[in-house]
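These notes are about the structure you will find just below.
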Amino acid sequence: MTSAEMTSPNNNSEHQAIAKMRTMIEGFDDISHGGLPIGRSTLVSGTSGTGKTLFSIQFLYNGIIEFDEPGVFVTFEETPQDIIKNARSFGWDLAKLVDEGKLFILDASPDPEGQEVVGGFDLSALIERINYAIQKYRARRVSIDSVTSVFQQYDASSVVRRELFRLVARLKQIGATTVMTTERIEEYGPIARYGVEEFVSDNVVILRNVLEGERRRRTLEILKLRGTSHMKGEYPFTITDHGINIFPLGAMRLTQRSSNVRVSSGVVRLDEMCGGGFFKDSIILATGATGTGKTLLVSRFVENACANKERAILFAYEESRAQLLRNAYSWGMDFEEMERQNLLKIVCAYPESAGLEDHLQIIKSEINDFKPARIAIDSLSALARGVSNNAFRQFVIGVTGYAKQEEITGLFTNTSDQFMGAHSITDSHISTITDTIILLQYVEIRGEMSRAINVFKMRGSWHDKAIREFMISDKGPDIKDSFRNFERIISGSPTRITVDEKSELSRIVRGVQEKGPES
């Protein structure tokens, strides 16, 4: 099967669509609606270090490995030896492909001893060399890295532009699908440094590496794919050991199946409050101030999975593995034994150790390798530090979307800013994404500090509306009765309600009579 078979136009369609060539770059074919237009040139533009050369090499490598389509790589910057050496870090053996006649690297890099142009500048010789290589190797894919170097080597930009037009026209005449890289000065400035490169190409892809808050965030944007459709806007990506990995969040569809099967939270009373437990493929958010018992709920959640011989992964971003093991053991949970049985995996990392896209990739990789039935993230708020609201929301969408796709039950925690009193759950930008929200908070009752728990929201199920007392003992969580004689608990200012004892006794008797004798 060729790279164009699944994206070729329908012969019966009224309008002839443009066939596309799949790049097999993770996520790119989704946002480009099938890949790059066949027989056309695509300009990949970005500042230094954004991954332009990597994109151009991966485009060729995937074509050779996945579809047995030979390629030609034209380098104006690095030597072929450097390119082959750098590609090895991604597990790509370009030297072997060269020896097998599947890849040809055309060295047009500058002479280290300098060069002097005598007479008029043209690319006729280079064009003929490229043409010869394409014909000899029957190449369908061509990458040129980079156009900027041509401008830097020669001063006459108008002449260089003319020659680039000639080069692109010749490649189009041959029918090669071409990727050309160019450098830009600013992340959100002109598309290319010399302002003419984008007019030479049919398509433009922009790579960015923007500093947001305290972290850098890589994004890819398809600015244009002439004559064909594509998804608009920026999409986050990361560079892994296997190359570029784009997260096409906008391409995600709400097509996952919904299950009526319930799973236990690990706390019997909480299961009762949720109408019998969490739905199997749901995402639960436990939110509250520090110390309200969120990590304890997470621990019970993963312990229950292991007790039922199901696998679980705990992603911890606030506590070390040793601390998690110690705290769990103090509540009667032996996480080490669960790990030995290969039922539990604990992944600990500082949020600042990587960007959100890198953390998302790690989470997806761990899920793919370990195949858990449940995951827990403690906590999302730690990952939100130093990043924009949009980047954080995209991260949460990526995690929840992947968990639902794999039919995994997920319990995430979020630490609220306010120690007591009401706090807006919607400020975290994740309340609408999750299926169930458990609200934990501190309340002051009769001069003493107490904890309260409430099932704030649960999609598709009845749930208890009461605000109940939540106690933590050496045996773990213990949910008591509701604060029946108090109101305004969520606001942080509980007020005692005067209760007429006779009326209250009548209410209790009436409730018992309505319930009737147990069968």
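Glycine is no exception: its Cβ is also placed from the backbone N, Cα and C atoms.
Swiss-Prot annotations:
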type	residues	note
DOMAIN	1-247	domain 'KaiC 1'
BINDING	Thr53	Mg(2+) 1 binding site
MUTAGEN	Ala87 to Val	In kaiC1; shortens the period of the circadian rhythm to 22 hours
DOMAIN	261-519	domain 'KaiC 2'
ACT_SITE	Glu318	active site, proton acceptor in CII (KaiC 2)
MUTAGEN	Glu319 to Gln	Strongly phosphorylated, arrhytmic in vivo
MUTAGEN	Thr426 to Ala	Decreased phosphorylation in vivo, does not restore rhythmicity, hexamerizes and down-regulates operon
MUTAGEN	Ser431 to Ala	Increased phosphorylation in vivo, does not restore rhythmicity, hexamerizes and down-regulates operon. A single phosphorylated form occurs in vitro, accumulates in presence of KaiA, arrhythmic in vivo. Not dephosphorylated, even by KaiA
MUTAGEN	Ser431 to Asp	Poorly phosphorylated by itself or KaiA, mimics phosphorylation of this residue
MUTAGEN	Glu444 to Asp	Constitutively hyperphosphorylated, insensitive to KaiA or KaiB
MUTAGEN	Thr495 to Ala	In kaiC14; induces an arrhythmic phenotype. A different group shows shortens the period of the circadian rhythm to 14 hours, chromosome condensation periodicity is also 14 hours. Constitutively 80% phosphorylated
Among Glu318, Glu319, Glu444, the one of these recorded positions whose Cβ has the fewest neighbouring Cβ atoms within 10 Å: Glu444
Which of Thr53, Ser431, the listed recorded positions, has fewest other Cβ atoms within 10 Å: Ser431
Rounded distance in angstrom between the Cα atoms of Ala87 (mutagenesis position) and Ser431 (mutagenesis position): 42
All-chain count of other Cβ atoms within 10 Å of Ala87 (mutagenesis position): 20
Length of the line joining the Cα atoms of Thr53 (Mg(2+) 1 binding site) and the residue listed as 'active site, proton acceptor in CII (KaiC 2)', in Å: 36
Segment confidence, the domain 'KaiC 1' (1-247), expressed as mean pLDDT: 86
Euclidean distance between Cα atoms of Glu318 (active site, proton acceptor in CII (KaiC 2)) and Ser431 (mutagenesis position), Å: 21
Coarse DSSP state, helix versus strand versus coil, of Thr53 (Mg(2+) 1 binding site): helix
